[in-house]
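Encoded as structure tokens, the structure appears first; notes follow it.
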Amino acid sequence: MVVSEVDIAKADPAAASHPLLLNGDATVAQKNPGSVAENNLCSQYEEKVRPCIDLIDSLRALGVEQDLALPAIAVIGDQSSGKSSVLEALSGVALPRGSGIVTRCPLVLKLKKLVNEDKWRGKVSYQDYEIEISDASEVEKEINKAQNAIAGEGMGISHELITLEISSRDVPDLTLIDLPGITRVAVGNQPADIGYKIKTLIKKYIQRQETISLVVVPSNVDIATTEALSMAQEVDPEGDRTIGILTKPDLVDKGTEDKVVDVVRNLVFHLKKGYMIVKCRGQQEIQDQLSLSEALQREKIFFENHPYFRDLLEEGKATVPCLAEKLTSELITHICKSLPLLENQIKETHQRITEELQKYGVDIPEDENEKMFFLIDKVNAFNQDITALMQGEETVGEEDIRLFTRLRHEFHKWSTIIENNFQEGHKILSRKIQKFENQYRGRELPGFVNYRTFETIVKQQIKALEEPAVDMLHTVTDMVRLAFTDVSIKNFEEFFNLHRTAKSKIEDIRAEQEREGEKLIRLHFQMEQIVYCQDQVYRGALQKVREKELEEEKKKKSWDFGAFQSSSATDSSMEEIFQHLMAYHQEASKRISSHIPLIIQFFMLQTYGQQLQKAMLQLLQDKDTYSWLLKERSDTSDKRKFLKERLARLTQARRRLAQFPG
């Protein structure tokens, strides 16, 4: 269940219009009428707000953001826009300051409001390092140390996160991501491409639909010229997820105050989430060591007494406490909207990573006996896939075709070749029969069939099929070889020595079986030079041919033997030979069209597959080669480890989402 926006609105103490309640001033609550009701509101607020933020923070701590975008507020601004001052005012601690690039790594600022404690606690964590801080004055030093460790001690930047957690009664419940200030040109010892690098880092965050961009802009500049707002508009042209923060209102030129008011009231550059205006410590106040709490008091007095800006204070659009309330409310609403989609994304990604991890198998055992069993499993899986190919039962994708189906297609083409061969022969019989009759006729009287003429024609037509049969053998062999190689890739791809060994055996056995298959095919065609058919079979075929011709004669669609019409005796002899040829062709084509595919299947699928399976099993005989055969590609174990880490993160994320009390 996800916390609804209505629930958040009901529980939001901002509705009570007591900014100090956010900062934990219990005495003010006691003095105000209706303080009990307000305290109840605070309690409800804590029950709903903190779990939402903690959930997202815990997912970010797990590293889920490496896999999916999480709801966040990213703070961006040009250099010297007052971005650091705003974050200091919200967090109550001093952050790194100075000239040039101060924020050199994304800083995740986790603020946690303590209700019944006065003790301040802090923690800085990055990479595998973590340090607890008990004094707020130590924060700046630790952040600088973290940035130097990650990005070096120069002026470079890094995409690696630093996390600063602050728990205090004086901070709001809020998590922000502070990004480096935008710079246009490199100065001093900054890298020449520093501006491009910073913009790339910022875009990485703000282009995500899950990110609210908090754009910090000085009040004394033309808002349309600021790089930060321009970048936000580029990725969020409708301004749906952008909040504008105006700073330095005390530096606004006289006579331009009304323009600033128009900006804050969303009349100049429209943003759906609107604008806020704040006054933080100036440089002189920092040098004078003005405390942050005192700065908040001065800010309130400034807006209360300002002739133009006091209305903005009354409208809840001014001061840091109002900003804190707005940001917390926006973040919680944003999280609530994002949670259902986030849960689905985590589920889908978890499933995809699980499937991908299965392709990489399990880690290779260290123990020699375990290696043997591991290799046995691998070889057995390979052999089972080969058996499935041999039996035409392999699993294929929606767009793929089984090997046996493709072989059937080749065998069907072979039948067509045979049919076309005989049909083409029938077309030219009228010329050849007369030639053979004149060449081979012996003592027989006209009208008698010359057997040698018949035999010679049969032999020539069948002999013409020998090379197409051998061509089909080579075609099928390549198809089977590729299919077997694909099985090797599927099972052994990550083990390059095992895959290479399997490929070598696939090739060696292919060559041997192809030679044997071709030898038997050519032997078959040698046997086909013996003109033979069982008597009863041949008589039946001849009878059918004659019956068909009689039927065609009745329909006056008899064959045209134009060249032989001058002699009725010759016509009779030629018709007789033609009938015998037709009868023999029918029976021979049945024999050849089935027998040649049988030979090919036997040698190039069944025996080929069986010999390959035996050869792979023989690998198990030499224990000394186990380690060599199971040597993985250099990136395989790294990829498996990476996927396991992702899967572990996503598994924990799913568990935490399932346990979320909302």
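Positions of Cβ are set from backbone N, Cα and C atoms, glycine also.
Nope, none of those substitutions made it into this model, it's the original residues.
Annotated features in Swiss-Prot:
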{"type": "BINDING", "residues": "77-84, 178-182, 247-250", "note": "GTP binding site"}
{"type": "DOMAIN", "residues": "67-340", "note": "domain 'Dynamin-type G'"}
{"type": "DOMAIN", "residues": "574-662", "note": "domain 'GED'"}
{"type": "MUTAGEN", "residues": "SER81 to Cys", "note": "No effect on GTP-binding, nor on viral infection"}
{"type": "MUTAGEN", "residues": "THR103 to Ala", "note": "Loss of GTP-binding. Loss of potentiation of TRPC6 activity. Loss of protection against viral infection"}
{"type": "MUTAGEN", "residues": "LYS554 to Glu", "note": "Strong liposome-binding reduction"}
{"type": "MUTAGEN", "residues": "LYS555 to Glu", "note": "Strong liposome-binding reduction"}
{"type": "MUTAGEN", "residues": "LEU612 to Lys", "note": "Loss of GTP-hydrolysis. No effect on GTP-binding, nor on potentiation of TRPC6 activity"}
{"type": "MUTAGEN", "residues": "GLU632 to Ala", "note": "Reduced antiviral activity"}
{"type": "MUTAGEN", "residues": "ARG640 to Ala", "note": "Fails to sequester viral nucleoproteins, no antiviral activity"}
{"type": "MUTAGEN", "residues": "GLU645 to Arg", "note": "Loss of antiviral activity towards CCHFV and LACV"}
Binding-site residues compared (GLY77, PRO249) - the one with the fewest other Cβ atoms within 10 Å: PRO249
DSSP-derived helix, strand and coil totals, residue by residue, for the domain 'GED' (574-662): 79 helix, 0 strand, 10 coil
THR103 (mutagenesis position): secondary structure state under DSSP, collapsed to three categories: coil
For the domain 'GED' (574-662), the mean pLDDT of the predicted model: 89
Local backbone state of SER80 (GTP binding site), from DSSP in three classes: coil
Candidate nearest GLY77 (GTP binding site) in space, where candidates are the mutagenesis positions THR103, LYS554, LYS555, ARG640, GLU645 and distance is Cα-Cα: THR103
Spatial separation of ARG640 (mutagenesis position) from PRO249 (GTP binding site) - C-alpha basis, Å: 55
Site of maximum Cβ density within 10 Å, from mutagenesis positions LYS555, ARG640: ARG640
CB contacts for SER81 (mutagenesis position) [other CB atoms within 10 A, all chains]: 24
Recorded positions: SER80, THR103 - member with fewest neighbouring CB atoms within 10 Å: SER80
Cα-to-Cα gap, THR103 (mutagenesis position) vs LYS83 (GTP binding site), nearest whole Å: 10
Most crowded position, judged by CB atoms within 10 A, among LYS83, LYS554 as recorded positions: LYS83
GLU645 (mutagenesis position) CB neighbourhood, other CB atoms within 10 A: 13
Euclidean distance between Cα atoms of LYS554 (mutagenesis position) and GLU632 (mutagenesis position), Å: 77
By Cα-Cα distance, the member of binding-site residues LYS83, LEU179, ILE182 nearest GLU645 (mutagenesis position): LEU179
Secondary structure of PRO249 (GTP binding site) (DSSP, helix/strand/coil): helix
Rounded Cα separation (Å) that holds between LYS555 (mutagenesis position) and LEU612 (mutagenesis position): 59
